[in-house]
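A.B. asks: Below, the features straight out of Swiss-Prot:
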- Ser26 to Ala: Reduces amplitude of peak Ca(2+) current induced in ventricular and atrial cardiomyocytes by nonselective beta-adrenoreceptor agonist isoproterenol; however, basal electrophysiological properties of Ca(2+) channels did not differ; when associated with A-39; A-273 and A-301 (MUTAGEN)
- Ser39 to Ala: Reduces amplitude of peak Ca(2+) current induced in ventricular and atrial cardiomyocytes by nonselective beta-adrenoreceptor agonist isoproterenol; however, basal electrophysiological properties of Ca(2+) channels did not differ; when associated with A-26; A-273 and A-301 (MUTAGEN)
- Gly98, Ala99, Pro100, Gly101, Val102, Gly103, Lys104, Ser105, Asn203, Lys204, Ser205, Asp206: GTP binding site (BINDING)
- Ser105 to Ala: Loss of interaction with CACNB2. QT prolongation and ventricular arrhythmias, caused by the augmentation of L-type Ca(2+) channels in the heart (MUTAGEN)
- Ser273 to Ala: Reduces amplitude of peak Ca(2+) current induced in ventricular and atrial cardiomyocytes by nonselective beta-adrenoreceptor agonist isoproterenol; however, basal electrophysiological properties of Ca(2+) channels did not differ; when associated with A-26; A-39 and A-301 (MUTAGEN)
- Ser301 to Ala: Reduces amplitude of peak Ca(2+) current induced in ventricular and atrial cardiomyocytes by nonselective beta-adrenoreceptor agonist isoproterenol; however, basal electrophysiological properties of Ca(2+) channels did not differ; when associated with A-26; A-39 and A-273 (MUTAGEN)
Amino acid sequence: MTLNGGSGASGSRGAGGRERDRRRGSTPWGPAPPLHRRSMPVDERDLQAALAPGSLATTAAGTRTQGQRLDWPEGSSDSLSSGGSGSEEGVYKVLLLGAPGVGKSALARIFGGIEDGPEAEAAGHTYDRSITVDGEEASLLVYDIWEEDGGCWLPGHCMAMGDAYVIVYSITDKGSFEKASELRVQLRRARQTDDVPIILVGNKSDLVRSREVSVDEGRACAVVFDCKFIETSAALHHNVQALFEGVVRQIRLRRDSKEDNARRQAGTRRRESLGKKAKRFLGRIVARNSRKMAFRAKSKSCHDLSVL
């Protein structure tokens, strides 16, 4: 499995190709850095070695031709990261997974601010962007992952490196929906002990007449596999901003939840009283008898990316 795009093409480009690599950015920090096009690393250390020191947050994002900047709608604060602007610890790695042709690359390019066209392929397929969500800035490093012919779907290093996973299918392709379910199973097996955000995305929601996967099917799948759900349209840019902002919120919610749980456990190590034990036991019985109600409640919240 590799990131879309290869490194061999850069050496054969002439002066025109090198000029495209130095396309003028539209941010106040000056020109964007040169493109980084590379294969999927064996592990995360190889990825870090492939980049210049301090440049983990300065990959292909922000590289575009003049007039092709695709901003979030007005009212959302965002900026493209400049060289060395963020530390490695402050970057969230997000992997886009899914069958070929479901629109992963289109979603990634919208996030990176790059418009589809003849120049789009030159921009690489790893995108970095800093966005402000709920008044707090976050840097996302988005990988557009694709399957090589005869390759396995998700190698171990891919499973281990993500801070969040976005599994994309097309609502017009039932097979891609089934493949998305397979990917979710693989992730669950690989990271059973990790509470990693996984978001199921039904793309191409604008193609209503060609729909093969209903909203209810997508939502039910998300509930069964314990992940979030959203439908998007890359063609109309519908819900794309909500998707990536939701990724940030899900990462933060899990981070904050772990910190709260640690504090709670540290402060409640004293022995429980008999009344508390009885209450906890009764709570378990009620929970067993309320599975259907819990399933309904979960199905109502699985599309809300602002809650766990």
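In case you wondered, yes, glycine gets a Cβ from its N, Cα and C as well.
A quick note: this is a predicted structure, and the numbers were derived from the prediction, not measured.
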A.B. asks: May I ask you to report the DSSP-based helix, strand or coil state of Gly98 (GTP binding site)?
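C.D. replies: Note: Gly98 (GTP binding site) is in a strand by DSSP.
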A.B. asks: Give me the Cα-Cα distance between Ser301 (mutagenesis position) and Pro100 (GTP binding site), rounded to a whole Å.
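C.D. replies: Pro100 (GTP binding site) has its Cα 29 Å from the Cα of Ser301 (mutagenesis position).
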A.B. asks: With every protein chain in view, how many other Cβ atoms are within 10 Å of the Cβ of Gly98 (GTP binding site)?
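C.D. replies: 27, counting other Cβ atoms within 10 Å of Gly98 (GTP binding site).
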A.B. asks: Which entry in the list of recorded positions, Ser105, Asn203, Ser205, Ser301, has its Cβ near the fewest other Cβ atoms, using 10 Å as the limit?
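C.D. replies: Looking at the recorded positions Ser105, Asn203, Ser205, Ser301, the Cβ with the fewest others within 10 Å is that of Ser301.
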A.B. asks: Taking the Cβ of Lys104 (GTP binding site) as the reference point, list residues of the same chain whose Cβ is under 8 angstroms away and which are at least six residues distant in sequence.
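C.D. replies: For Lys104 (GTP binding site), the qualifying residues are Leu96, Leu97, Gly98, Asp144, Ile145, Trp146, Val168.
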A.B. asks: Considering all pairs of residues in Gly98, Ala99, Pro100, Gly101, Val102, Gly103, Lys104, Ser105, Asn203, Lys204, Ser205, Asp206, annotated in the record as contacting GTP, what is the maximal C-alpha distance expressed in whole angstrom?
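C.D. replies: The two farthest binding residues have Cα atoms 19 Å apart.
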A.B. asks: Do me a favour and check the Cα-Cα span between Asn203 (GTP binding site) and Ser105 (mutagenesis position); whole Å is fine.
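C.D. replies: Given the Cα positions, Asn203 (GTP binding site) is 11 Å from Ser105 (mutagenesis position).
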A.B. asks: Does DSSP put Lys104 (GTP binding site) in a helix, in a strand, or in coil?
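C.D. replies: For Lys104 (GTP binding site) - judged by DSSP and reduced to three states - the answer is helix.
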A.B. asks: At the level of the C-alpha atoms, what whole-angstrom distance separates Ser105 (mutagenesis position) and Ser205 (GTP binding site)?
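C.D. replies: With the alpha carbons as reference points, the distance is 16 Å.
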A.B. asks: To see if you understand the setup: which same-chain residues, six or more apart in sequence, place their Cβ under 8 Å from that of Val102 (GTP binding site)?
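C.D. replies: Within the chain, Val102 (GTP binding site) has Cβ neighbours under 8 Å at Val168, Tyr169, Ser170, Asp173, Ser176, Asn203, Lys204.
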